[in-house]
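What Swiss-Prot lists as active site, nucleophile is Thr209, and the listing cites a curator's inference. Under the heading 1-tetradecanoyl-sn-glycerol 3-phosphate binding site, Swiss-Prot lists Thr209, Asn230, Asp311, His474, citing experimental evidence as support. Positions annotated as Zn(2+) 2 binding site by Swiss-Prot: Asp311, His315, His474. The Ca(2+) binding site annotation in Swiss-Prot covers Asp739, Asn741, Asn743, Leu745, Asp747. Quoted from Swiss-Prot, the note on the mutagenesis of Phe210 to Ala is: Reduced lysophospholipase activity. Looking at Swiss-Prot, you'll find the mutagenesis Leu213 to Ala noted as follows: Reduced lysophospholipase activity. Under mutagenesis, Swiss-Prot gives Asn230 to Ala with this note: Reduced lysophospholipase activity. What Swiss-Prot notes for the published mutagenesis of Leu851 to Ala is this: No effect. Here Swiss-Prot describes Lys852 to Ala or Arg as a published mutagenesis experiment; the accompanying note says: Strongly reduced catalytic activity. Record note (Swiss-Prot), mutagenesis Thr853 to Ala: No effect. The unchanged residue is displayed.
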Amino acid sequence: MARQGCFGSYQVISLFTFAIGVNLCLGFTASRIKRAEWDEGPPTVLSDSPWTNTSGSCKGRCFELQEVGPPDCRCDNLCKSYSSCCHDFDELCLKTARGWECTKDRCGEVRNEENACHCSEDCLSRGDCCTNYQVVCKGESHWVDDDCEEIRVPECPAGFVRPPLIIFSVDGFRASYMKKGSKVMPNIEKLRSCGTHAPYMRPVYPTKTFPNLYTLATGLYPESHGIVGNSMYDPVFDATFHLRGREKFNHRWWGGQPLWITATKQGVRAGTFFWSVSIPHERRILTILQWLSLPDNERPSVYAFYSEQPDFSGHKYGPFGPEMTNPLREIDKTVGQLMDGLKQLKLHRCVNVIFVGDHGMEDVTCDRTEFLSNYLTNVDDITLVPGTLGRIRPKIPNNLKYDPKAIIANLTCKKPDQHFKPYMKQHLPKRLHYANNRRIEDLHLLVERRWHVARKPLDVYKKPSGKCFFQGDHGFDNKVNSMQTVFVGYGPTFKYRTKVPPFENIELYNVMCDLLGLKPAPNNGTHGSLNHLLRTNTFRPTLPEEVSRPNYPGIMYLQSDFDLGCTCDDKVEPKNKLEELNKRLHTKGSTEERHLLYGRPAVLYRTSYDILYHTDFESGYSEIFLMPLWTSYTISKQAEVSSIPEHLTNCVRPDVRVSPGFSQNCLAYKNDKQMSYGFLFPPYLSSSPEAKYDAFLVTNMVPMYPAFKRVWTYFQRVLVKKYASERNGVNVISGPIFDYNYNGLRDIEDEIKQYVEGSSIPVPTHYYSIITSCLDFTQPADKCDGPLSVSSFILPHRPDNDESCNSSEDESKWVEELMKMHTARVRDIEHLTGLDFYRKTSRSYSEILTLKTYLHTYESEI
């Protein structure tokens, strides 16, 4: 896994240029490799000055794949963005005469070099036909009118060493647009129905263009690749990156290794990735087709097309406006031109095509705006990155009077109809992976869908009529259904007529590398988790090696060796029962088969821990942390919730298998008035009165804030039983997480910052729980022979429940909603704990990786 930090060992290799509503968009050519840097020194901006010589010519050079350096002028796809084109670029390279299609009267025309594309008899041999030439002039069918066909092996012309990959990316394509079907988008619908598709693909947070396009290219979260927003401030650079500024041309902002650089480094040619908006879509398609016709030693293997639509129209009209139909038709028409062009070149059974979006679109207007001036008196002292999310920093850097915690307090639960929640960034849901970067402000506002946030009314721009400039926007929580986007894979390497579960866009970089036969650079994706998309797999994942093997202690200590300060053993009757209870701890029995349904979790770092068996649960107990790394138990549909006997209330039993020196002591909790304790296995779910004593062992105990204990107790007493009843039994694995540096990775001991007062008991930052059942609820969890279903949570361990504004009410009113907000992937938990789950199962490892990367969003169907 790639390090989830702003400054890792990534190589910053390219200059990313993209802007919405102006004349720039992302673009790279095969040789566009600039200085590799991720430095904090003086900026090295590509200024305008070297590109002043435009006296050369683009004759024979239009959309050349090699970037020409100064002082010569350029004719590549980005020369417009850099104002470096030769003087005749528009005249020679952007021809539009006679349009982009053949008509009957043009068939066999005399070649005219002024035409945008040709319908002459020699156009096929010269590779510059209009894409419908064969259809109109030779009687062939459009690609869309042909039946679906299963392409079992690539059918490529001689000289193609691998199937080329074309990435067709569309901005702001909400997943639900696909419901418009073949009446509006017949070509896209055919790609979907004949190839491999997901009901949606999840973008990364924030669901903005810059972060997501670069995530698609690198497989990294924004906190890892550094592009944390469409605009951002770097306190070390003391510089601001935004759409309309020159700073975005500076290499120092861009981390990671994008696909085209991975390709070039491994000897695979890459074509242009995105395009200046001044270049018409038709010209982009024709250029890609011409590149595909290049000689073998010049032809790239990977290409990309980028469309600014339907994002532009989605902002203007909203996702549900009737005006959205025409932009979608235009995109589909462009897809049809590409596929007809490929068929014309006899490449339609050779090329792999990915049709993919960067994010969705929501119905938003400026009439639904929360103003911070209604909550704060000093809004002029802060800088707010406004809109569908809020990032707050002091207007004056290093202002000693700036107090983010005070601002949080003034923004928390102040109104019953408040449409945002404030967070310190380290308290954001871990699934967002949006904290570990200095460009992410300490104070963050998660905004409710369909709403905006701004400092004050004067910051919101409206038309002179008072109406909004926009009707749609994006950027919200990436689990919200309106933010989901599209994924379709089509071609000889993708499966035929296959629907796959939703996945996150960090996974696509690895797939694209597999399609091109490349070794991926380090990234945040899980390589192999999308193997089920492909007909054949070039990469076969293997189980990670277990680093630390457990100890299996027996009864080694006497009851008298312990002084826990809270024992209740003196209340056990009869007295010889105490010995019997301890003997129970010596027996393994069948607990492993019952409670570790998918094998024992492996520890992937060096430590010492013990396997502790009990009738109702099993634990991996850490001698370092004085608590379990994990506790696993299986609850049947018929399980009953029982009460706790009075004599077991507020007491803990010693565990005679573990040294007193490696056990917690209740005296620590008596000294720390802010801390209480709870149990990883819930005593309420014990199968017998005798088994209940096991649940009160000190080795089942973990530190908990009293406020959090309300959440944990409700989860254990009510929700676990509810899930077991609904799903025909569940297996539950729970444990602590330590992530004080909020980098999304397991803390080492030196990084843990808080302990129960006067003790060596570390205080977790979070607790996790993994709940697994059979996908087919007719099968009980412990007898499942089919696919598995998983729901996972990473619950923040905090001294208050301020995140839930109704936490003063009964837990039934708010705890489950809080848990849904902190839903997570199993992979997130593995990175945060250093554990590896699901190691013993009949399912393939690729299937297990798919399960581990699944996120239960609790959203309605798209």
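Cβ coordinates are placed from backbone N, Cα and C, and glycine is handled just like the others.
Original residues fill every noted site, and no substitution is shown.
As the structure is a computational prediction, the values presented were derived from the model and not from experiment.
Positions of the features from Swiss-Prot, shown on the structure.
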| residue | record | Cβ contacts under 8 Å, 6 or more apart |
| --- | --- | --- |
| His315 | Zn(2+) 2 binding site | Gly172, Met361, Phe470, Gln471, Gly472, Asp473 |
| His474 | 1-tetradecanoyl-sn-glycerol 3-phosphate binding site | Gly172, Thr207, Lys208, Gly314, His359, Gly360, Met361, Glu362, Thr388, Ser482, Met483 |
| Asn741 | Ca(2+) binding site | Asn436, Asp747, Glu751 |
| Leu851 | mutagenesis position | Leu788, Val790, Val826, Tyr838, Arg843 |
| Lys852 | mutagenesis position | Thr526, Ser529, Arg825, Val826, Arg827, Glu830, Phe837, Tyr838 |
| Thr853 | mutagenesis position | Phe503, Glu504, Glu507, Thr526, Ser529, Arg825, Val826, Arg827 |
- Note on the structure: Students should find that the Cα atoms of Asn230 (mutagenesis position) and Phe210 (mutagenesis position) sit apart, in Å rounded to an integer, by 5
- Entry from the recorded positions list Leu213, Leu745 having the most other CB atoms no farther than 10 A: Leu213
- Task: Identify, among the binding-site residues Asp311, Asp739, Asp747, the residue whose Cβ has the fewest other Cβ atoms within 10 Å in this structure.
- Result: Asp747
- Task: Using DSSP reduced to three states, classify Asp747 (Ca(2+) binding site) as helix, strand or coil.
- Result: coil
- For Ca(2+), what surrounds Asp739, Asn741, Asn743, Leu745, Asp747 with a Cβ no more than 8 Å from their Cβ centroid? Asn436, Phe738, Tyr740, Tyr742, Gly744, Arg746, Glu751, Leu832
- Query: C-alpha of Leu213 (mutagenesis position) to C-alpha of Asp311 (1-tetradecanoyl-sn-glycerol 3-phosphate binding site): distance in Å?
  - Reply: 13
- Message: Nearest by CA distance to Asp311 (1-tetradecanoyl-sn-glycerol 3-phosphate binding site): which of the recorded positions is it, out of Thr209, Phe210, Asp739, Asn743, Leu745?
- Response: Thr209
- Task: Determine the most Cβ-crowded residue among the recorded positions Thr209, Asn230, Asn743, using a 10 Å radius around each Cβ and all protein chains in the structure.
- Result: Thr209
- Query: When you measure from the Cβ of Phe210 (mutagenesis position), how many other Cβ atoms are you left with inside 10 Å?
  - Reply: 26
- Query: Nearest to Thr209 (active site, nucleophile) by Cα distance: which of the binding-site residues Asp739, Asn743, Leu745 is it?
  - Reply: Asn743
- Query: Cα-Cα separation of Asp739 (Ca(2+) binding site) and Phe210 (mutagenesis position), in Å?
  - Reply: 28
- Message: Measuring Cα to Cα, how far is Phe210 (mutagenesis position) from Asn743 (Ca(2+) binding site) in Å?
- Response: 22
- For 1-tetradecanoyl-sn-glycerol 3-phosphate, with binders Thr209, Asn230, Asp311, His474, what's the maximum Cα separation in whole Å? 14
